[in-house]
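Below: one structure, written as structure tokens.
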Amino acid sequence: MEAIKPLPQVSSFSASVFSFLDGRFKESTDLSHSTGLVSELQTEISELDQRLAGLNRQLESGLAAYASFSDRVGGLFFEVNAKLADLSSSTSVTRSASDSGKEEEATEHVAGEDLPSLAKEVAQVESVRAYAETALKLDTLVGDIEDAVMSSLNKNLRTSRSSGFEEVRLHAIKTLKTTEEILSSVAKRHPRWARLVSAVDHRVDRALAMMRPQAIADYRALLSSLRWPPQLSTLTSASLDSKSENVQNPLFNMEGSLKSQYCGSFHALCSLQGLQLQRKSRQLGIHKGENVLFHQPLWAIEELVNPLTVASQRHFTKWSEKPEFIFALVYKITRDYVDSMDELLQPLVDEAKLAGYSCREEWVSAMVSSLSLYLVKEIFPIYVGQLDEANETDLRSEAKVSWLHLIDLMISFDKRVQSLVSQSGILSLQEDGNLLRISSLSVFCDRPDWLDLWAEIELDERLVKFKEEIDNDRNWTAKVQDELISSSNVYRPPIISSIFLQHLSSIIERSKSVPALYLRARFLRLAASPTIHKFLDCLLLRCQDADGLTALTENNDLIKVSNSINAGHYIESVLEEWSEDVFFLEMGTGQHDPQEVPGLENFTEPSEGIFGEEFEKLEKFRLEWINKLSVVILRGFDARIREYIKNRKQWQEKKDKEWTVSRALVGALDYLQGKTSIIEENLNKADFTAMWRTLASEIDKLFFNSILMANVKFTNDGVERLKVDMEVLYGVFRTWCVRPEGFFPKLSEGLTLLKMEEKQVKDGLSRGDKWLRENRIRYLSEAEAKKVAKSRVFS
């Protein structure tokens, strides 16, 4: 029987043994647990022995690999030394005086040929040496990482020596960073070593796959010990809008070792995430500053938000018909704890060198994401179902109101949480990527069909309200009087155009809340563009009604058309002004949905702008009806001047002493002046100018073709009569210009020819087109000038 070993001397115990025994045997009753302690220690010793054996095998393998590399490198060095010796002997042979020059040249030629190949072999040896050293160094580092990971997973180490466990994990993270630095250097300097990098990446990925879940599990355990999340049961609907003065924040209440453990765990998670981002940047070949393409939420912040989300959803289920309470609760939680993100956690993120991350921003983003996920899963399906199931008009109207109320809540919520982020001064809210992360409206990115539904509802509601304003005739007659809007005085639009712009501006303002550029443009094309088309249809219908009833012969119909043109031109000018705004210019860059959402054509060409098509249609409408007004007046003027034109004998009659203007022309000119004055009083100045200039051009053609080109004979008195009549005609247009005859070019130049002497005309026309230009006759062709000259009768 084996003798019982005596107990060791107490004086031989180390300080750590004393500390261990004191911790295990505080009282005499603890001696009963000694058997269990022995079993536990034996188990741990067995595990350590197994681990030691594994490390020995790994060491043997490493030494064997090193020996293999050493043998190979030694062999290469031996070959190089041998060739260097041969080279030395070939170049140091003593030449005798009798040696010929040919032998010397041959020896130097041989040595010169050997040098390049020798240099190449030396470079290969150096490359192999560098590869071997790098491979061994990486193998050692990865081995340290794997050891540290296995140690961190050891249950006994985790329970009995928490400080040692933290040190092991910290050492593993530092080693991972060192390994990543070497891999980055190798990837840049030695791209041919890709297989080495791939092999190391594979082993590191396995280590990280074990480290991250364990780090997250430890972090969750610490949060649980901190009693996170805080209690939400005390919340009531009355307290949702007010900020809690005595809010219980477990993060601020941490003390001592618990705070140290939490900060260490938070720092470890941030370091692991930063390391993963570096590895991903290297593997994708992305340079520093371009990692926004794969921005990841901060893991540690996500773990803070997840239990809060679970606790909040217990309240959400009670408020399914009161979504305003849901938004209020999420905002309250976000606001109450956002300060601790800056004060407590941001320094830890900075210490972990996790560039480009703001804890405040990540906290708000995570809370908004949790809300968006709940909206997608629980709220929106209910609202969509209500719209699909509502067959009756009243029920569908209620469903639309509920939908728009939900959108209003989302827009209001986004503005409030974005103000929380902007207070830090870090985030640029003008960037679509940032807006997507802190906007509840980002739900439409994955569900563009819901965006289309929203645009349809928005359009219907606006058109219903606008129709009531369209049917009010007073809105079409009263003018916009706003001294602050200079364009309103220029275009003299009716009130209906201002009302329309209010509805259109409201749609545009709501579109600004949509976080993605391509979705913003999609919404405007589905909601704003049809609104403009509807208004244009109303303008066109009013003009067509006036034209169809009286062919625009009544003054009221001319006023009606003039007001419609004013309204259209005013809207056209506003759209042109908007097209220069940055908000609309961005939509004209041709950017589209990266997922190429079907069902919507490319919304715009870069040169057109978002409302390019609508602008062109408004311009076409305006020009068409301006021309229509001039045609109507010309038609009436032509009907009243028929007798004057048919009287061909009047141009050969002798001059009367009291002769002023032809009586047959007076009535036509009175009609012309009366109708034009009516239009001047009601049409905006720019379009009226275009109208009377078009009218003058048509009257010029009418008189020229009907009188001067109609083979009429003119005596001296006839020429004088025509001159006087035309002066009266010019006088009608002198109200709007200084030199009206310039707008009757053919008539004026025809009179110039008629007033010339017979010899001057005959001699001049024989010189042809050159003579016409010298006499400033530019609008008449040579044939027309000759025909006018032939109509002159000289006495």
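Cβ from N, Cα, C; glycine included.
Keep in mind that this structure shows the original residues, not the substituted ones.
Swiss-Prot lists 207-795 with the feature domain 'RINT1/TIP20', giving sequence analysis as the kind of evidence. Per-residue confidence over the domain 'RINT1/TIP20' (207-795) averages 87 (mean pLDDT, predicted model).
Ser265 (mutagenesis position) falls within a helical segment according to DSSP. Its own atom aside, the Cβ of Ser265 (mutagenesis position) has 23 Cβ atoms within 10 angstroms in the protein chains shown. Quoted from Swiss-Prot for the published mutagenesis Ser265 to Asn: In mag2-5; accumulation of precursors of storage proteins in dry seeds.
For the recorded site, Val330 (mutagenesis position), the DSSP three-state label reads helix. Mutagenesis annotation in Swiss-Prot: Val330 to Met, described as In mag2-6; accumulation of precursors of storage proteins in dry seeds; the structure shown retains the original residue.
Under its mutagenesis annotations, Swiss-Prot gives Leu348 to Phe the following note: In mag2-7; accumulation of precursors of storage proteins in dry seeds. The Cβ neighbour count for Leu348 (mutagenesis position), using a 10 Å radius over every protein chain in view, is 21. According to its DSSP assignment, Leu348 (mutagenesis position) is helical.
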Checklist line | For Val330 (mutagenesis position), the number of other Cβ atoms found within 10 Å of its own Cβ | finding: 23
Next item on the list: Looking only at C-alpha atoms, tell me how far Leu348 (mutagenesis position) is from Ser265 (mutagenesis position), rounded to the nearest Å.
Entry: 10
Next item on the list: Fill in the CA-CA distance, Val330 (mutagenesis position) to Ser265 (mutagenesis position), as an integer in Å.
Entry: 27
